[in-house]
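Feature annotations, reproduced from Swiss-Prot:
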MUTAGEN   K6 to A  No effect on radiosensitivity; when associated with A-10, A-14 and A-16
MUTAGEN   K10 to A  No effect on radiosensitivity; when associated with A-6, A-14 and A-16
MUTAGEN   K14 to A  No effect on radiosensitivity; when associated with A-6, A-10 and A-16
MUTAGEN   K16 to A  No effect on radiosensitivity; when associated with A-6, A-10 and A-14
MUTAGEN   K37 to A  Increased radiosensitivity. No effect on phosphorylation after DNA damage. No effect on Ser-140 phosphorylation, nor on TP53BP1 recruitment to DNA double-strand breaks
MUTAGEN   K37 to R  No effect on phosphorylation after DNA damage, but increased radiosensitivity. Further increase in radiosensitivity; when associated with A-140
MUTAGEN   S137 to A  Increased genomic instability and radiosensitivity; when associated with A-140
MUTAGEN   S140 to A  Increased genomic instability and radiosensitivity; when associated with A-137. Reduced homologous recombination. No effect on Lys-40 acetylation. Further increase in radiosensitivity; when associated with R-37
Amino acid sequence: MSGRGKTGGKARAKAKSRSSRAGLQFPVGRVHRLLRKGHYAERVGAGAPVYLAAVLEYLTAEILELAGNAARDNKKTRIIPRHLQLAIRNDEELNKLLGGVTIAQGGVLPNIQAVLLPKKSSATVGPKAPAVGKKASQASQEY
């Protein structure tokens, strides 16, 4: 016979994705393809897409964690753009990173300037007791 076929020899191992090798959910192969296709550099190393996919996965997980907390605070089970906006703008580092980003349907942070808030007057606190040493007949000239 001519030696065709693979009756003997080692069986090929099951293919394992680079994402699973790195322990990531984000696609390392797709990130690598996009880095090559984007012409960011003439060549792309093997570790670069793994690192970039890990960074993207971490940032996504961080934002989704905070947005999930915002949704739970509002007694909702579904994350909407408003929850993403609240999560990002209330976190100092994420707000700095995504400062120039506009989130559609995100709204604004609730904020009322202190000067616009109603002043707490002494009348709302309660009637003042007369000071010790003054007689009740000597009323002050306060208006």
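Each Cβ is built from the backbone N, Cα and C atoms, and glycine gets one as well.
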(request) Calculate the distance in Å between the alpha carbons (Cα) of K37 (mutagenesis position) and K10 (mutagenesis position), and round it to a whole number. (result) 36
(message) Using a 10 Å radius around its CB, how many other CB atoms surround K10 (mutagenesis position)?
(response) 6
(request) Take the Cβ of K16 (mutagenesis position) and count every other Cβ within 10 Å, whichever protein chain it belongs to. (result) 8
(request) Using a 10 Å cut-off, grab the number of neighbouring Cβ atoms around the Cβ of K37 (mutagenesis position), all chains included. (result) 9
(request) State the three-class DSSP label for K10 (mutagenesis position), counting H, G and I as helix, E and B as strand, and everything else as coil. (result) coil
